[in-house]
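Participant: Copied straight from Swiss-Prot:
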BINDING   His56, His58, His232, Asp320  Zn(2+) binding site
BINDING   Gln61, Arg82, Tyr121, His206, Arg209, Glu235  N-formimidoyl-L-glutamate binding site
MUTAGEN   Glu235 to Asp or Gln  Reduces catalytic activity by 4 orders of magnitude
MUTAGEN   Glu235 to Ala  Reduces catalytic activity by 3 orders of magnitude
MUTAGEN   His269 to Ala or Asn  Reduces catalytic activity by 5 orders of magnitude. Significant decrease in metal content
MUTAGEN   His269 to Cys  Reduces catalytic activity by 5 orders of magnitude. Slight decrease in metal content
ACT_SITE  His269  active site, proton acceptor
MUTAGEN   Asp320 to Ala or Cys  Reduces catalytic activity by over 6 orders of magnitude. Still able to bind a significant amount of zinc
ACT_SITE  Asp320  active site, proton acceptor
Amino acid sequence: MSAIFAERALLPEGWARNVRFEISADGVLAEIRPDANADGAERLGGAVLPGMPNLHSHAFQRAMAGLAEVAGNPNDSFWTWRELMYRMVARLSPEQIEVIACQLYIEMLKAGYTAVAEFHYVHHDLDGRSYADPAELSLRISRAASAAGIGLTLLPVLYSHAGFGGQPASEGQRRFINGSEAYLELLQRLRAPLEAAGHSLGLCFHSLRAVTPQQIATVLAAGHDDLPVHIHIAEQQKEVDDCQAWSGRRPLQWLYENVAVDQRWCLVHATHADPAEVAAMARSGAVAGLCLSTEANLGDGIFPATDFLAQGGRLGIGSDSHVSLSVVEELRWLEYGQRLRDRKRNRLYRDDQPMIGRTLYDAALAGGAQALGQPIGSLAVGRRADLLVLDGNDPYLASAEGDALLNRWLFAGGDRQVRDVMVAGRWVVRDGRHAGEERSARAFVQVLGELLD
């Protein structure tokens, strides 16, 4: 058992002073005592917050972040960006994927993300053939997460088709493609090694355009009822139009009419949800997986978060393509997008919580923990000891009390104010540095040179 002491910490019931945390040998919060003494405990140097879950990641895309910002096509969109992504995928080796993921996860930790849901769809070799171990690339992701020290929910993706109605996959998708049987075998292969590594597993459909209704039914009936379920949905208007041409229904409308969507589900993006779909999402308890920096980068649109939150909807944040790795930026732009859409200020709040920063942080913690299916998201007994410490010497934060501190950090601060980060009771970032960052950066630079020559 170890102990840490915070002069102020955000607990489920609110801010508390002089908080002593007792942490078990397996990294779980065993006892939490406000108004306690620091005898024998490690004193922390700033306000303590729960670590933030990142509910949507494509690790390999970090290697191409910033490379698609070149004008030339007046109709540039997600679909043209995707062609660049396919060219990157066509070159990646297993070793390169592991290096990229490790570097990414270290950067996430330094920003205050303490767990990630990896939406992993690169399964096969350069020719589209299965590796000798079909789980080769999935296990590379697991090893990278372990090396970095971040919590992981691995989401191996079922990806079978190029478009609605079972259209044949394209050449650029050859590394992604599995049938339902191979996918279920992959899930079974991954359970034991992920559990041994302390990681979690989830079900994942790439999108309604990449799987058939029968495949969804087959996977959901296969007995993995304990796992979260993720899917990309309604990210682009073209997807909505294509789904209507195929089925006569919008993507979310089709999903809710044909599948029992519940709290296990994370609906990634859901950008183009209409009012009826927003209401269905809120009623079901599913999490809206919002990736603000990526959605802006791709020109996707703005999710109706104000309406969704007002109906009790649950949401979380993800860095997706990793053009940004900032808890602050994702949450700030979640609010700012609604302001730009509505041309009004202070949009995302609860009747009992007028502080925007607190509303955003609480919502993303709860939604992220639900989407990852892990015991995280709050500083409570029985939860994993995932936390971050903000800079106690920063004048803006040191002068702010209670929820005003979150407003200061999220709307006027940045990642540099994250000083220390703990995952499962182990410090992975101290004074803004990760022990493996220099070694990882050298390997990452080498990989970038290989990919971009």
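Start at 1 and count along the chain as shown; that gives each residue its number.
Cβ coordinates come from backbone N, Cα and C, glycine included.
Every position carries its original residue.
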Participant: Take the C-alpha atoms of His206 (N-formimidoyl-L-glutamate binding site) and His232 (Zn(2+) binding site) and report the distance between them in angstrom, rounded.
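Facilitator: Given the Cα positions, His206 (N-formimidoyl-L-glutamate binding site) is 6 Å from His232 (Zn(2+) binding site).
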Participant: Across all the protein chains here, work out how many other Cβ atoms are within 10 Å of the Cβ of His269 (mutagenesis position).
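Facilitator: I count 27 other Cβ atoms within 10 Å of it.
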Participant: Which of the three DSSP states, helix, strand or coil, fits Gln61 (N-formimidoyl-L-glutamate binding site)?
Facilitator: helix
Participant: Far apart in sequence but close in space: which same-chain residues, 6 or more away, have a Cβ under 8 Å from His58 (Zn(2+) binding site)?
Facilitator: Glu118, Phe119, His120, Tyr121, Asp320, Ser321, His322
Participant: Output the one of His56, Arg82 that, of all these binding-site residues, has the highest number of other Cβ atoms within 10 Å of its Cβ.
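Facilitator: Going through His56, Arg82 one by one, the largest Cβ count within 10 Å is at His56.
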Participant: Express the distance between the Cα positions of Gln61 (N-formimidoyl-L-glutamate binding site) and His269 (mutagenesis position) as a whole number of Å.
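Facilitator: Between the Cα atoms of Gln61 (N-formimidoyl-L-glutamate binding site) and His269 (mutagenesis position), the distance comes to 17 Å.
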Participant: Taking Glu235, Asp320 as the mutagenesis positions to compare, which has the smallest set of other Cβ atoms within 10 Å?
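Facilitator: Selected from the mutagenesis positions Glu235, Asp320 on minimum Cβ neighbours within 10 Å: Glu235.
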Participant: Using His56 (Zn(2+) binding site) as the reference point, find which of the recorded positions Arg209, Glu235, His269 has the shortest Cα-to-Cα distance to it.
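Facilitator: Its closest listed neighbour, by Cα, is His269.
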Participant: Would you identify which of the binding-site residues Arg209, His232 has the most other C-beta atoms lying within 10 angstroms of its C-beta?
Facilitator: His232
Participant: For Arg82 (N-formimidoyl-L-glutamate binding site), which DSSP three-state class applies?
Facilitator: helix
Participant: Using C-alpha atoms only, work out the spacing between His232 (Zn(2+) binding site) and Arg82 (N-formimidoyl-L-glutamate binding site) and round it to an integer in Å.
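Facilitator: His232 (Zn(2+) binding site) and Arg82 (N-formimidoyl-L-glutamate binding site) have their Cα atoms 14 Å apart.
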Participant: Would you count the other C-beta atoms found within 10 angstroms of the C-beta of Tyr121 (N-formimidoyl-L-glutamate binding site) for me?
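Facilitator: Other Cβ atoms found within 10 Å: 22.
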